[in-house]
Amino acid sequence: MAERRVNVGWAEGLHARPASIFVRAATATGVPVTIAKADGSPVNAASMLAVLGLGAQGGEEIVLASDAEGAEAALERLAKLVAEGLEELPETV
């Protein structure tokens with residue numbers, strides 16, 4: 001299983017707008033991805049309710065994971081998005 005640990009770069013954490021950006025990006029990868037707090041249970045990264053339910057704060061470590069084909073590239077792109085608090089999924093890393 002591919003995994004990336006990254007700190008949330010959005011000051012407000014994964015709430016409202018940043019969560020929406022992240023969920024759209026996770027869906028756009030076409031790869032099933034989970035997201036979890038470092039000490040928590042993984043949830044579907046493409047689910048707005050699940051991502052909001054994490055309550056991840058700015059600066060908090062999260063874990064992105066997937067065992068699907070194409071996971072490495074998808075996780076790298078999502079990790080960059082989260083770490084840098086970007087507005088959209090980067091094309092490449």
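Each Cβ is built from the backbone N, Cα and C atoms, and glycine gets one as well.
Quick look at what Swiss-Prot lists:
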type     : residues     : note
ACT_SITE : His15        : active site, pros-phosphohistidine intermediate
DOMAIN   : 2-89         : domain 'HPr'
MUTAGEN  : His15 to Ala : Loss of phosphorylation
- Note on the structure: Within 10 A of the CB of His15 (mutagenesis position), the number of other CB atoms across every chain shown is 17
- Message: From the DSSP assignment alone, can you count helix, strand and coil residues within the domain 'HPr' (2-89)?
- Response: 34 helix, 18 strand, 36 coil
